[in-house]
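Visitor: Below, the features straight out of Swiss-Prot:
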DOMAIN    275-511  domain 'PRORP'
BINDING   Cys281, Cys284, His494, Cys511  Zn(2+) binding site
MUTAGEN   Asp343 to Ala  Abolishes ribonuclease activity
BINDING   Asp343, Asp421  Mg(2+) 1 binding site
MUTAGEN   Asp421 to Ala  Abolishes ribonuclease activity
MUTAGEN   Asp422 to Ala  Abolishes ribonuclease activity
BINDING   Asp422, Asp440  Mg(2+) 2 binding site
Amino acid sequence: MAASDQHRSRRHDESSSRPNKKKKVSRNPETNLLFNLNSCSKSKDLSAALALYDAAITSSEVRLSQQHFQTLLYLCSASITDISLQYLAIDRGFEIFDRMVSSGISPNEASVTSVARLAAAKGNGDYAFKVVKEFVSVGGVSIPRLRTYAPALLCFCEKLEAEKGYEVEEHMEAAGIALEEAEISALLKVSAATGRENKVYRYLHKLREYVGCVSEETLKIIEEWFCGEKAGEVGDNGIGSDVGMLREAVLNNGGGWHGHGWVGEGKWTVKKGNVSSTGRCLSCSEQLACVDTNEVETQKFVDSLVALAMDRKTKMNSCETNVVFSEFQDWLEKHGDYEAIVDGANIGLYQQNFVDGSFSLSQLESVMKELYRESGNNKWPLILLHKRRVKTLLENPTHRNLVEEWISNGVLYATPPGSNDDWYWLYAAAKLKCLLVTNDEMRDHIFELLGSTFFQKWKERHQVRYTFVKGNLKLEMPSPFSVVIQESEKGSWHFPVSCENNEESSRTWMCISRQSILDSPKSNGKIP
């Protein structure tokens, strides 16, 4: 054999005798069990998982952990919809949970949710709520979620145990957990079924606050209540006679609801129909409102903007930046008679990303003229534009006269160097409660302020988008009405129904009304 062949042969023998470093290390019994349980969970094989569990608890080699119990409990709770497995899943699930607790292992949120679902499937809402309360009282890193409470709440509502359902809701509220449509509908249904008219009123407003458009299932619950005998017996106890108070409440709430209680007398008229493009109900001819944020929300929004703007400027280590924003606040206080705020940079730079493209003052001028034309009070809007941009425009002889005219007329404010003009135009629009013309989606601001729900509502009411097609301007004004549940000062209700395509012209609305003082030819003198 040649020397080279001998060397290769020896090297091969040595390598084959050495362990392969890339070879998978054998798993310990606990890891093996968890792997197999996860496989059973994916395939929804409850029987196989229980067999693995039974073998593990009789073995001295396996020590069950929280993950093992969690996987088993999840699989049990996921099997309760299968009639053939329901009893097995419930019985073994409770057995597994008892062993978990007796072993000194604290259940996490996922495990508690699974046990609550098992208890609810058994019809034991008390136990479902008990395990959640015990979990919350212990505290820790894992916190309850809507899904943790839902089994107990829905179980109580289904069994018409209204007071217990309300107790669960109170516990959720204390934990900072908001209801969603399924839970609100369940509470609405049990309240209607047990004749609690004040609770029905409360949960209708919960739907308005958290849901917007309702599902067909929820609509049926609402319809059954208003068509029922109890709803017709509920009067307004004189509330409806104080029309001034109701109108003021609607105004303070931002439009679309007053929240003072049932208004009107007698049976309700329930109709399903459509709403015109201008917001006129085609069933009762009532004009739907364009719902804005209320006074408290708006002021909180303005205060948040000021705080965030100041904080950003402080982080820039400039001793002047807080002063200049305060100067703008003072200036706006003196000159703040505007119906619209214009994001100058957004409009001037629109579609200018081409060779030789620059700031288009003509586009900005078109927007200004159109807003002035559409203003019923012949008012010019206010442009917010960075001082550097204003300086450049003033240096251009073609633009100088127009820009100087805007400045002298108080319709152009130059934001100072080192400042983000976004904060200026957003603050101005919020403070003055007026329109904001920009195509900016403002995604950077949403999560820093009051949350996406509030900010989305504010944008829907105040943001004006625009397009230029072949140089022709088109402004996209906010909708003349809001597609949300509405309660009028007359006591009528309008419920928009969820639809797949969200096409407003074909959306079904349920219109609910009855006789009120505003329908009477004479009043008691309280109507202003």
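Note that Cβ sites are derived from N, Cα and C of the backbone, with glycine treated the same way.
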Visitor: Out of Cys281, Cys284, Asp440, Cys511, which of these binding-site residues is nearest Asp343 (mutagenesis position) by C-alpha distance?
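Guide: Nearest in space to Asp343 (mutagenesis position), counting only the binding-site residues, is Asp440.
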Visitor: Counting across all protein chains shown, how many other Cβ atoms sit within 10 Å of the Cβ of Cys281 (Zn(2+) binding site)?
Guide: 22
Visitor: If you run the three-state DSSP split on His494 (Zn(2+) binding site), which class comes out?
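Guide: The three-state answer is strand.
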Visitor: Work through the recorded positions one by one (Asp421, Asp422, Asp440) and name whichever has its CA nearest to the CA of Cys281 (Zn(2+) binding site).
Guide: Asp440
Visitor: Provide the three-state secondary structure of Asp422 (mutagenesis position) computed with DSSP.
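Guide: Looking at the DSSP assignment, Asp422 (mutagenesis position) belongs to a helix.
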Visitor: For the Zn(2+) site given as Cys281, Cys284, His494, Cys511, which other residues of the same chain have their Cβ within 8 Å of the site's Cβ centre?
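Guide: Residues close to the Zn(2+) site, other than Cys281, Cys284, His494, Cys511: Lys271, Gly273, Val275, Leu282, Ser283, Ser285, Glu286, Leu288, Ser492, Trp509, Ile512, Ser513.
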Visitor: Long-range neighbours only, meaning 6 or more apart in sequence with Cβ under 8 Å: which ones does Cys511 (Zn(2+) binding site) have?
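Guide: The list for Cys511 (Zn(2+) binding site) reads Thr269, Val270, Lys271, Lys272, Gly273, Cys281, Ser283, Cys284, Glu286, Ser492, Trp493, His494, given in order along the sequence.
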Visitor: Among the recorded positions listed here, Asp421, Asp422, His494, which has the most company in the form of other Cβ atoms within 10 Å of its Cβ?
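Guide: Counting Cβ neighbours within 10 Å, the top one is His494.
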Visitor: 10 Å Cβ neighbour count around Asp343 (mutagenesis position)?
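Guide: Here the count is 25.
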